[in-house]
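Here the structure comes first, spelled out in structure tokens, and everything after it is commentary.
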Amino acid sequence: MQPPPRKVKVTQELKNIQVEQMTKLQAKHQAECDLLEDMRTFSQKKAAIEREYAQGMQKLASQYLKRDWPGVKADDRNDYRSMYPVWKSFLEGTMQVAQSRMNICENYKNFISEPARTVRSLKEQQLKRCVDQLTKIQTELQETVKDLAKGKKKYFETEQMAHAVREKADIEAKSKLSLFQSRISLQKASVKLKARRSECNSKATHARNDYLLTLAAANAHQDRYYQTDLVNIMKALDGNVYDHLKDYLIAFSRTELETCQAVQNTFQFLLENSSKVVRDYNLQLFLQENAVFHKPQPFQFQPCDSDTSRQLESETGTTEEHSLNKEARKWATRVAREHKNIVHQQRVLNDLECHGAAVSEQSRAELEQKIDEARENIRKAEIIKLKAEARLDLLKQIGVSVDTWLKSAMNQVMEELENERWARPPAVTSNGTLHSLNADTEREEGEEFEDNMDVFDDSSSSPSGTLRNYPLTCKVVYSYKASQPDELTIEEHEVLEVIEDGDMEDWVKARNKVGQVGYVPEKYLQFPTSNSLLSMLQSLAALDSRSHTSSNSTEAELVSGSLNGDASVCFVKALYDYEGQTDDELSFPEGAIIRILNKENQDDDGFWEGEFNGRIGVFPSVLVEELSASENGDTPWMREIQISPSPKPHASLPPLPLYDQPPSSPYPSPDKRSSLYFPRSPSANEKSLHAESPGFSQASRHTPETSYGKLRPVRAAPPPPTQNHRRPAEKIEDVEITLV
């Protein structure tokens with residue numbers, strides 16, 4: 001740990017600043033004098049050479065032409081967008097009109113050489129006067145700052161003394177009367193102490209007032225120094241040197257133009273084309289001459305001598321196929337994650353740039369550092385995303401279903417970003433500090449899923465055109481055999497629980513009595529009407545009469561592990577069903593509680609390692625959400641679950657076998673608005689933990705084909721069979737039941 005920086009006195013800091021100001025002004029003055037001297041000597045030499053007629057002029061120009069300038073070639077000598085050809089053409093034109101310079105030697109002496117010497121002499125004198133005046137002004141400011149330091153010191157001493165007297169008086173007032181002390185003596189001491197405290201308070205107040213007045217005067221003096229005195233000194237030091245320099249530069253070209261028509265044509269052409277010098281063209285020439293900056297050839301695949309393949313290969317039904325699918329899923333997840341990182345960092349960058357003016361001077365450097373870090377993070381995320389997209393393009397070329405994984409991952413990320421946008425509080429500026437700038441930065445370090453609990457609720461939009469409140473119970477009218485992995489086989493007269501709509505019309509997602517979930521044709525089902533509630537309750541009562549007689553051992557282990565295990569154990573909840581594509585991947589249903597073993601790996605592919613039902617494996621992190629500290633078993637209701645007896649079902653009206661979450665987990669699913677987090681009361685937990693009836697067995701935990709995480713069907717639903725296939729005698733009326 002480094003020691004804290006040493007505090008520098010205000011007076012010493014002011015002296016250092018003033019010394020640096022003086023040094024910079026002298027350096028600026030010296031540079032201007034050097035430029036005047038260069039112009040003066042150049043005019044003298046040129047006039048002397050003109051006296052010697054053409055020989056002397058050619059000698060002068062040849063001295064400058066001998067220098068090798070980069071970017072000057074024979075084929076681009078007439079391209080005046082480059083600065084070096086312009087300067088070279090100027091020297092060549094000088095040599096061409098050498099004989100005409102004899103008549104203008106006096107003009108150089110009268111208009112440039114002598115005035116430049118006079119201007120430089122005056123500038124040296126002005127520098128001496130300005131330095132003396134600036135030194136005097138700086139000394140006055142130093143004296144003001146010294147008075148401020150004295151007033152501050154006196155204020156601190158008197159205030160500390162007054163504080164000590166006040167503390168002593170408070171202690172004496174709270175002390176009890178001793179056996180050997182009389183009340184009169186205590187009163188005298190109290191009066192004396194109060195007088196002392198009043199005197200110290202008066203001195204402290206006087207010192208504070210003097211300090212504040214001195215502070216105001218010092219600030220005013222400092223403002224005067226920077227806004228008036230320093231500006232006037234710099235203006236006096238510059239004088240009219242820039243006007244003289246401008247006149248000298250004009251005199252060089254004007255004198256040459258007035259010599260003769262040939263000279264006029266030459267320098268008029270140079271004058272017009274000198275303004276065409278641009279940085280982009282000079283940079284282009286530089287890149288053309290230096291091949292080291294050119295883009296090299298793409299890297300080529302170098303096969304082994306015995307290998308004849310030159311591209312990715314996929315064999316159906318082999319491990320390679322699963323490996324390529326895993327790579328597609330891995331890099332699609334990475335693309336989505338980096339897209340989210342770019343959006344977050346761009347949001348941080350916009351906040352920093354928009355609120356930069358409100359930041360105080362002390363934190364300006366920190367603000368610039370944060371802006372640079374945000375831009376660097378965006379650049380890195382764009383590179384990672386570009387590399388991942390290149391991998392996906394190559395996988396797509398050989399037929400891997402890249403679009404499926406990419407669409408699924410991007411939909412998830414876009415829903416999270418939309419939810420974050422609505423849940424994101426506005427930026428608040430207070431005391432020059434932006435309190436909302438760190439929120440988006442911290443979000444990149446740990447993805448926040450707490451605001452995304454309502455993202456997956458699709459019940460508000462029904463593709464079929466009918467608004468329904470899911471889940472609801474319906475009856476199968478026609479039998480249907482699943483033809484796709486994400487579909488569900490149903491039998492006639494079977495009772496299903498419809499949980500949500502599909503993306504395409506005439507498809508809905510349903511769960512059967514054994515807990516299997518999949519898509520079924522909507523027209524194959526009979527949805528409940530507004531009557532026959534009693535018959536529906538009677539037909540469904542038997543399915544749930546035994547739901548409160550058994551408990552789940554996995555739930556008991558989870559609660560016990562949360563209470564008795566390590567406090568650092570982290571749990572996550574599955575947002576979708578997932579089936580592992582390889583042996584080392586973990587399979588789990590929606591709502592499952594998974595214990596996290598490791599969040600970091602060497603590939604950084606978005607996969608975490610966890611344990612579920614005694615099995616250890618890896619799984620995509622975008623399919624789960626982290627549970628908060630209260631949900632990991634640190635709240636009292638988790639302890640009450642173990643000791644509270646299960647309530648017996650009411651004899652008159654048994655509960656309906658409708659579930660707000662998959663039977664594989666005792667906790668509510670995040671895509672149901674009726675429950676966001678774990679239950680908050682013991683009674684609510686008991687109902688949730690014992691809501692699983694024997695009719696909905698645990699055998700459906702590993703049914704990945706019907707997972708929520710896969711894409712919804714985009715195929716057309718099959719038409720229902722003819723009406724003769726249905727037996728009208730067995731028509732059953734259903735009723736829509738919404739759980740609260």
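Think of each number as a place in line: the chain as shown, counted from 1.
Note: Cβ is positioned from N, Cα and C throughout, glycine not excepted.
Look at Swiss-Prot and you will find 8-282 tagged as domain 'F-BAR'.
According to Swiss-Prot, the domain 'SH3 1' annotation covers 469-530.
DSSP assigns TYR478 (mutagenesis position) to coil in the three-state reduction, outside any helix or strand. Under its mutagenesis annotations, Swiss-Prot gives TYR478 to Ala the following note: Loss of ability to promote actin polymerization; when associated with A-480.
TYR480 to Ala appears in Swiss-Prot as a mutagenesis experiment; the accompanying note says: Loss of ability to promote actin polymerization; when associated with A-478.
PRO521 (mutagenesis position) falls within a strand segment according to DSSP. One mutagenesis experiment named in Swiss-Prot is PRO521 to Ala, and its note says Loss of ability to promote actin polymerization; when associated with A-524.
Annotation for TYR524 (mutagenesis position): spatial neighbours VAL476, VAL477, TYR478, SER479, TYR480, ILE490, PRO720, criterion Cβ-Cβ under 8 Å with sequence separation of six or more. Looking at Swiss-Prot, you'll find the mutagenesis TYR524 to Ala noted as follows: Loss of ability to promote actin polymerization; when associated with A-521.
Annotation comment: Swiss-Prot describes 567-629 as domain 'SH3 2', evidence class sequence analysis. Over the domain 'SH3 2' (567-629), the average per-residue pLDDT in this prediction is 82.
The note that Swiss-Prot attaches to the published mutagenesis TYR576 to Ser is: Abolishes interaction with ITSN1 and location at clathrin-coated pits; when associated with S-607.
When secondary structure is read from DSSP and collapsed to three states, PHE607 (mutagenesis position) falls in the strand class. Annotation of the published mutagenesis PHE607 to Ser in Swiss-Prot: Abolishes interaction with ITSN1 and location at clathrin-coated pits; when associated with S-576; the original residue is retained in the structure shown.
Here the residue is the original one, but Swiss-Prot notes a mutagenesis experiment at this spot, SER681 to Ala: Impaired recruitment to the cell membrane.
Where Swiss-Prot documents SER681 to Glu as a mutagenesis experiment, the accompanying text is: Increased recruitment to the cell membrane.
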Euclidean distance between Cα atoms of TYR576 (mutagenesis position) and PRO521 (mutagenesis position), Å: 22
The domain 'SH3 1' (469-530): DSSP-derived helix, strand, coil residue counts: 3 helix, 28 strand, 31 coil
Which of TYR478, TYR480, TYR576, the listed mutagenesis positions, has fewest other Cβ atoms within 10 Å: TYR478
Position of peak Cβ density within 10 Å, selected from the mutagenesis positions PRO521, PHE607: PHE607
